[in-house]
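Below: one structure, written as C-alpha cells.
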Amino acid sequence: KTSTRTRCAFEVAARDQGAGVTYLEPSASQIGHKESIKDTARVLGRMYDGIEYRGFAQETVEELAKYAGVPVFNGLTNEFHPTQMLADALTMREHSGKPLNQTAFAYIGDARYNMANSLLVLGAKLGMDVRIGAPKTLWPSENIVARARAVAEETGGKILLTENTKEAVKGADFIHTDVWVSMGEPKEVWQERIDLLKDYRVTPELMAVSGNSKVKFMHCLPAFHNRETKVGEWIYETFGLNGVEVTEEVFESPASIVFDQA
C-alpha cells in the first residue's frame with residue numbers, strides 16, 4: 001500500500017541511526033507478481049538487515065518474516081497496524097496524566113479493520129479500559145475479540161463492545177476514530193458506510209458526552225474532516241457531508257492530539 005506517515009517515520013528513524021534505506025514502490029516491485037513472497041523474502045533477507053512491509057494481507061508479512069531470516073516490521077496490513085500502536089501508546093501516555101492501566105479510551109466507527117483490531121489488542125495488553133462503539137455488523141471479528149479478552153483477563157484490562165456511542169465514550173480519556181472507507185475499497189461502498197455510520201461521527205456533542213473536560217481526540221490520519229481534499233469535496237458534493245468520521249470543529253479543537261500521534 002502507499003504511505004506517507006509510516007514510510008517517513010521508518011526512513012527518518014533508520015537514517016537517524018545511520019542505516020541505509022531502499023524503497024520498493026508497490027507498482028514497481030515484482031513481489032507476488034512474478035516472484036513469490038517466499039522467494040522475495042529469501043532474496044531481500046540476504047541483502048538487508050531488516051524489512052518493513054506495508055500491504056494488504058496479514059499472511060504476506062508473516063510469510064516474509066518466516067523466510068527472510070532478518071527482522072520484518074509490519075507497517076500495516078488489513079488486519080493490524082502495530083507500529084501505529086507504538087505511536088498511539090506513547091501519545092496517550094504523554095497526554096493522560098495517569099498510568100495507562102488506569103486510562104479509558106473509546107474507538108468509534110468501523111471497527112472491523114487494522115486500527116480497531118490493533119487498539120483492542122493494545123489496550124488489552126496494557127490493561128486499559130477499551131470501548132468499541134460501532135454497529136454490530138462492523139465490530140471486530142470474534143477471533144480478534146476472543147484474543148483480546150484472553151489477554152485482558154491476565155492484565156486486568158476491560159473490553160466493551162456496544163452499538164451505543166454514549167455508552168462507549170462515557171468517562172473516556174481518549175476518543176479514537178478512523179476513516180469509514182479503507183484504501184483499496186471502491187467508491188461504491190461510501191453510501192452503504194454513511195448509512196451505517198452516520199450516527200457514529202465524532203462531534204463536539206459526542207466529545208462532551210464523555211463528561212471529561214480533558215478528553216482528547218485521536219486519529220491515525222489521513223482524516224476526512226473538511227472539504228480541502230479532492231475526496232473530501234467529492235464526499236460533500238455527493239453526500240452533503242462536510243467532514244465524515246470527525247467534524248472540523250473537533251479535528252481543529254484544543255482536544256485534538258492527532259499531530260502528536262502522527
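Note that Cβ sites are derived from N, Cα and C of the backbone, with glycine treated the same way.
Every position carries its original residue.
Per Swiss-Prot, the features are as follows:
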type	residues	note
BINDING	3-7, Q30, R54, 81-84, 219-222, T247	carbamoyl phosphate binding site
VARIANT	G50 to A	In strain: NCTC 10294
VARIANT	A57 to G	In strain: NCTC 10294
VARIANT	T60 to V	In strain: NCTC 10294
VARIANT	I108 to V	In strain: Vedros M601, LCDC 81-176 and NCTC 10294
BINDING	N114, D178, S182, M183	L-ornithine binding site
VARIANT	E205 to D	In strain: Vedros M601 and LCDC 81-176
VARIANT	V209 to A	In strain: Vedros M601, LCDC 81-176 and NCTC 10294
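If you draw a 10 Å sphere around the CB of S182 (L-ornithine binding site), it holds 17 other CB atoms from the protein chains shown. Comparing CA positions across the recorded positions S3, R54, M183, V209, P222, the one lying closest to I108 (variant position) turns out to be V209.
Binding of L-ornithine is attributed in the record to N114, D178, S182, M183, and the widest Cα separation among these residues amounts to 12 Å. In space, N114 is the closest of the recorded positions G50, N114, S182 to P82 (carbamoyl phosphate binding site), judged by Cα positions. The Cβ of D178 (L-ornithine binding site) has 24 neighbouring Cβ atoms from other residues within 10 Å, across all protein chains displayed. Classification of R54 (carbamoyl phosphate binding site) by DSSP places it within a strand. Taking the mean position of the Cβ atoms of N114, D178, S182, M183 as the L-ornithine site, the remaining residues of that chain whose Cβ falls within 8 Å of it are L76, N78, H81, Y113, M115, V179. The most crowded of the recorded positions listed here (S3, T60, Q84, N114) is Q84, judged by how many other CB atoms sit within 10 Å of its own CB.
Reduced to three states, the DSSP call for Q84 (carbamoyl phosphate binding site) is helix.
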